[in-house]
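Worksheet: one structure, shown below.
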Amino acid sequence: MPRRPPFWLTLLIILIGLPLCLPFLYVILRATEVGLTRSVELLFRPRMAELLSNTMLLMVCVTIGAISLGTFCAFLLERYRFFGKAFFEVAMTLPLCIPAFVSGFTWISLTFRVEVFWGTIGIMTLSSFPLAYLPVSAILKRLDRSLEEVSLSLGKSPVYTFWYAISPQLKPAIGSSILLIALHMLVEFGAVSILNYQTFTTAIFQEYEMSFNNSTAALLSAVLMAICILIVFGEIFFRGKQTLYHSGKGVTRPYLVKTLSFGKQCLTFGFFSSIFILSIGVPVIMLIYWLIVGTSLESAGDFSEFLSAFSNSFIISGLGALLTVMCALPLVWAAVRYRSYLTIWIDRLPYLLHAVPGLVIALSLVYFSIHYANDLYQTFFVIIIAYFMLYLPMAQTTLRASLEQLSDQIEKVGQSLGRNPFYIFRTLTLPAILPGVAAAFALVFLNLMKELTATLLLTSNDIKTLSIAVWEHTSDAQYAAATPYALMLVLFSGIPVFLLKKYAFK
């Protein structure tokens, strides 16, 4: 395949990339208003060191914990047979149904002892590990056991075999998961604010809320952007260059699932049961508890208010997910099939944007809509654009995993027959990666249903979503009033999670 993409594809990815530059432009413009002397004072004060330490510790610990837990769970479930396996294959995806800020307030309502560093790390890890479990599990299902058999036949130990024969094949899934989880932890707001853990994002929100100081908030965001650039470079180095599809003759030989001994089955069952109880059991039980015994339930509003919040969440999330996936497709296709500096950097631009807190992205859209498109201010259109900016990397990660597993030989055949690249993509490539497209849509839709920060700022007072309703009531310690909205959010989020597990990651 040629390294230079077709002109129409180049133009398309540039048009997609242009609006992604707005938040960067906003951050630079507002950060320069602080002035050099004031910037030095802010960046080198003790408070900044504390925020940097807290943010980096949260990102590193949660990423390591979520990747380790997700990979270990995927390996056990794909390689071994034990009682309860079928249930836990589904149960390990269910934490995606529960927003991190909902988990936070349910744990806080149970015990205030979680308002410590390790409590925050634990809750965020339990909320994030399915983002590693799903893609790693999908790759383990498709691995050829020939490499492992060759390694073992040469006298290598199982540990050596896993490290040098299996783990390199998991690099794409693990690398994408590291990037996704790490960047998400950099900008997490709802859960860490409920758990009273101070990070750059909470400081940015406080600067805006208490002093309406957009310039200082932009300066703090610039620090996050610098950290993000390092993470993106690290992910590119970690991923490396390797062929991920089966290119030889013959068929892939799947792994044989082994049955564990009774003692090991008991240990494995206990391990998965503990994860299920901590990640799903406690939040759901506490929601039901507050629904039954809470005294603030009457503050939740009538059924019409509840229905309005649900319909707003569904419509905005659906449109946002559709736009995001449609824009992610050409970016990923260009980066994977037409590797060049232009396609790679436009493909990585959304990941850099992911390090900008949703609050700052929302502020940039408020600024540009007020000054240049006042009629669009506080409309669904601006919210959908914000969603596209926030969750484009999530769609890219899922689509990339599908496209990299597809050999480009079929596209070369189409090209040799004189077909143009768009026809080849529409008739050959797209149908082959439809499960990945469905996975991307479901994953983005799921996260948009739970999105809080940008939605808080961009919606007008007469527009309420499920996540906003939960936030408003929990901020006033009205846990019972928040429960109906939180339960609806959890139950409805189960639909895309079911689709992800059943059709996309298999």
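Even glycines carry a Cβ here, placed using N, Cα and C.
Per Swiss-Prot, domain 'ABC transmembrane type-1 1' is recorded for 52-233, and the stated evidence type is sequence analysis.
Taking all protein chains in view, 15 other C-beta atoms sit within 10 angstroms of the C-beta of Phe72 (variant position). Quoted from Swiss-Prot, the note attached to the natural variant Phe72 to Leu states: In strain: TN106.
Gly104 to Cys appears in Swiss-Prot as a natural variant; the accompanying note says: In strain: TN106. Its Cβ placed at the centre, Gly104 (variant position) has 27 other Cβ atoms within 10 Å.
One entry in Swiss-Prot concerns the natural variant Val116 to Gly. Its note says: In strain: TN106. Around Val116 (variant position), there are no C-beta neighbours below 8 angstroms that are at least 6 residues distant in the chain.
Taken from Swiss-Prot, the feature domain 'ABC transmembrane type-1 2' applies to 310-500.
A separation of roughly 24 Å, to the nearest angstrom, links the Cα atoms of Phe72 (variant position) and Gly104 (variant position).
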